[in-house]
Amino acid sequence: MDIDLRLHSGDLCKGDDEDRGLDNVLHNEEDMDIGKIEDVSVEVNTDDSVGMGVPTGELVEYTEGMNLEPLNGMEFESHGEAYSFYQEYSRAMGFNTAIQNSRRSKTTREFIDAKFACSRYGTKREYDKSFNRPRARQSKQDPENMAGRRTCAKTDCKASMHVKRRPDGKWVIHSFVREHNHELLPAQAVSEQTRKIYAAMAKQFAEYKTVISLKSDSKSSFEKGRTLSVETGDFKILLDFLSRMQSLNSNFFYAVDLGDDQRVKNVFWVDAKSRHNYGSFCDVVSLDTTYVRNKYKMPLAIFVGVNQHYQYMVLGCALISDESAATYSWLMETWLRAIGGQAPKVLITELDVVMNSIVPEIFPNTRHCLFLWHVLMKVSENLGQVVKQHDNFMPKFEKCIYKSGKDEDFARKWYKNLARFGLKDDQWMISLYEDRKKWAPTYMTDVLLAGMSTSQRADSINAFFDKYMHKKTSVQEFVKVYDTVLQDRCEEEAKADSEMWNKQPAMKSPSPFEKSVSEVYTPAVFKKFQIEVLGAIACSPREENRDATCSTFRVQDFENNQDFMVTWNQTKAEVSCICRLFEYKGYLCRHTLNVLQCCHLSSIPSQYILKRWTKDAKSRHFSGEPQQLQTRLLRYNDLCERALKLNEEASLSQESYNIAFLAIEGAIGNCAGINTSGRSLPDVVTSPTQGLISVEEDNHSRSAGKTSKKKNPTKKRKVNPEQDVMPVAAPESLQQMDKLSPRTVGIESYYGTQQSVQGMVQLNLMGPTRDNFYGNQQTMQGLRQLNSIAPSYDSYYGPQQGIHGQGVDFFRPANFSYDIRDDPNVRTTQLHEDASRHS
């Protein structure tokens with residue numbers, strides 16, 4: 001924002017006046033009187049009482065004023081930048097600003113002096129009309145003008161910042177008065193985490209002015225070195241977006257990574273619903289960095305999962321500065337903290353040397369796999385000359401990948417191709433072979449990918465963002481569509497949930513396999529499974545080998561004109577097919593169904609019905625009865641976990657919302673009555689279930705005639721502090737909590753505070769490893785790991801992306817697809833004609 005003190009009030013054009021709004025600065029005298037004051041404050045309505053715990057470690061505690069106020073001698077390129085800096089400071093602290101006076105040089109007529117002050121500076125009650133704008137431009141519709149004039153209460157506050165212009169043109173802070181003689185306005189102050197980001201940036205204003213989106217003729221400091229390359233205004237837009245999302249839901253998480261020079265390097269965020277859903281779908285996660293690798297203007301990295309409806313869900317987004325080991329390490333560590341420390345069973349990434357080294361360090365117990373589409377793309381890139389010279393190279397290469405039933409078959413075909421095309425000494429191919437267990441289907445016998453790895457990126461989850469992203473997409477453009485996309489995905493998930501519980505699936509065949517899972521699978525997955533059931537009709541099995549425990553069948557697939565080897569272990573009830581459909585998609589293929597039917601089975605072995613694809617993928621009920629939890633900390637987090645489940649169910653319909661609303665209102669009243677009844681804290685601690693029982697009885701009486709009175713005794717899972725709490729000893733009483741003192745935090749490395757409910761002190765529950773700033777962290781359903789105490793009772797869920805999957809099977813060409821509708825007349829032959837091949 002440029003503030004031109006040189007313009008007189010009569011010289012401002014209408015366009016300038018409208019564009020600047022409250023930021024107009026008008027001066028029409030050489031030495032302004034105290035009365036000529038303009039209130040240029042911007043109201044910040046965050047209502048953000050969110051606190052975030054400062055983790056333990058080699059850190060210093062942050063106080064409100066630390067490194068945030070202006071410093072004498074701080075330099076600025078112009079008086080406009082100096083004023084913008086003071087404005088941001090005032091926003092962070094919670095007061096309004098005004099330009100107190102300014103002074104010109106008598107010789108050059110250039111401004112050489114300016115004083116910016118609190119809007120309550122002075123002793124007289126002054127009036128201005130629409131911020132000193134000419135009468136002709138005052139709007140009668142403006143509420144400020146409806147009363148004729150606007151009052152500006154004065155308290156003789158001395159808070160101000162005085163800047164002077166040096167001969168070299170730089171503006172420096174000559175004096176600064178910090179103290180106010182009135183209360184500040186917390187409702188207008190930005191959130192604590194934003195305040196601390198500003199504090200870190202204030203050390204060097206060259207970096208600070210970029211973060212708060214001040215205009216500058218010089219090149220942005222973010223474009224120098226390994227820092228986040230975003231335009232000046234984009235970062236403030238992003239920061240405002242993150243603050244707004246967290247104000248809507250305290251479980252929204254974000255983190256800002258700062259370099260040693262206090263420049264922003266990376267930014268990460270994940271919404272509340274994603275963190276909640278991750279507990280149910282933490283088996284497979286992918287990380288796509290295509291937009292970073294392809295040098296998009298917005299270097300977006302995306303963590304993606306898939307829910308029970310085969311809808312893709314974003315589990316985290318980040319803007320990263322580069323593809324270095326340090327950046328990826330920070331990103332993965334931050335994401336791991338955000339989702340409660342529970343690593344995924346499988347993490348799929350692109351083929352990258354840095355990824356290969358970082359993933360095992362951050363996720364030692366996670367199976368690291370590679371996108372097959374990316375492997376194939378890299379083959380074409382690195383062996384482009386070979387591909388051009390030999391038309392049969394890719395067909396031979398794909399045959400090795402897709403049609404090698406055993407490890408030795410893959411190795412034999414691989415080395416045969418290397419010899420045939422003169423690639424025995426090619427280092428890239430040697431390296432690719434060493435990583436074969438991360439991407440080759442032959443080696444995926446012990447992994448479940450849930451449809452997350454496909455042969456073409458167009459079929460992959462992350463291709464969804466291609467509809468919204470292009471090379472020149474800015475942060476501002478992305479933020480504009482982000483909310484809409486999240487809301488749409490959330491509504492689609494709710495629609496799928498409603499269909500799942502209220503609509504009966506249509507049967508397509510008399511197969512016992514189809515019938516056995518019709519009430520188990522979600523509709524989306526059931527339709528995919530139906531394709532395999534109908535496809536089994538075109539398969540013919542022939543037993544080739546048998547021993548004491550296993551039988552091997554050759555299944556002829558007439559639709560694909562290809563044979564598939566299927567192994568059946570009757571003792572262990574295990575079946576496997578070389579097409580690897582179960583490993584890649586999570587449900588049995590037609591070839592295995594054909595063999596099971598041949599072996600006289602009428603139902604699918606239970607281990608092949610993955611819970612993640614069932615209607616009960618998300619646990620719908622708690623079990624057990626309330627137990628005595630000795631600390632407020634444990635009680636708070638247990639209630640938060642249950643509240644998340646309540647939100648998930650109650651948000652599906654207006655009727656369920658009404659039930660939950662009445663129950664919560666009743667519970668709050670009952671709890672307040674218990675807490676104010678005069679009983680001492682020890683009494684409450686020793687009788688934690690009494691209030692819960694009365695609440696339950698009250699809720700049942702409220703809902704009589706509307707809902708069933710049948711009680712589901714809820715058994716609480718036993719809490720083991722040694723297992724459920726992060727590896728920092730949790731206090732055993734409120735008295736012990738009061739004795740805790742945060743360790744020191746350096747500007748170079750800090751987290752946002754994690755603050756408990758009112759009356760409790762800050763708990764430091766996590767320690768950082770690198771320079772960063774963390775947004776609020778919350779206990780999540782199913783994770784049972786204590787990240788923090790939620791600072792807000794707000795149970796609104798931030799919308800979540802649930803991107804519909806394409807459903808293109810791994811070994812099937814993209815130009816074929818099934819369209820299963822509830823049409824009993826659909827012919828099996830039609831399905832066969834449309835079906836894609838397994839390999």
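Cβ atoms here come from the backbone N, Cα and C positions, even for glycine.
Annotated features, as they stand in Swiss-Prot:
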type: DOMAIN; residues: 84-186; note: domain 'FAR1'
type: DOMAIN; residues: 284-380; note: domain 'MULE'
type: MUTAGEN; residues: ASP283 to Asn; note: In fhy3-10; loss of dimerization and loss of transcriptional activation activity
type: MUTAGEN; residues: GLY305 to Arg; note: In fhy3-9; loss of dimerization and loss of transcriptional activation activity
type: MUTAGEN; residues: GLU323 to Ala; note: No effect
type: MUTAGEN; residues: CYS579 to Ala; note: Loss of dimerization and loss of transcriptional activation activity
type: MUTAGEN; residues: HIS591 to Ala; note: Loss of dimerization and loss of transcriptional activation activity
Just to be sure I understand: of ASP283, GLY305, GLU323, which mutagenesis positions have a C-alpha no more than 10 angstroms from the C-alpha of HIS591 (mutagenesis position)?
none
Based on DSSP, name the secondary structure state of GLY305 (mutagenesis position): helix, strand or coil.
strand
My understanding is the cutoff is Cβ-Cβ under 8 Å with a sequence separation of 6 or more in the same chain; which residues meet that for GLY305 (mutagenesis position)?
ASN277, TYR278, PHE281, CYS282, VAL284, VAL285, SER286, TYR312, MET313, LEU315
Give me the Cα-Cα distance between ASP283 (mutagenesis position) and GLU323 (mutagenesis position), rounded to a whole Å.
25
For CYS579 (mutagenesis position), just give me the three-state DSSP call.
coil
Average model confidence [pLDDT] within the domain 'MULE' (284-380):
90
Using DSSP, how many residues in the domain 'MULE' (284-380) fall into helix, strand and coil?
37 helix, 29 strand, 31 coil
Cα-Cα, whole number of Å: CYS579 (mutagenesis position) versus GLU323 (mutagenesis position)?
35
Return the residues near GLU323 (mutagenesis position), defined as same-chain residues 6+ apart in sequence whose C-beta is under 8 angstroms from its C-beta, sorted by sequence, else 'none'.
THR289, VAL292, ARG293, ASP352, VAL354
Cβ neighbour count within 10 Å of HIS591 (mutagenesis position):
29
Tell me, if you would, which residue among ASP283, CYS579 (mutagenesis positions) has the fewest other CB atoms within 10 Å in the structure shown?
ASP283
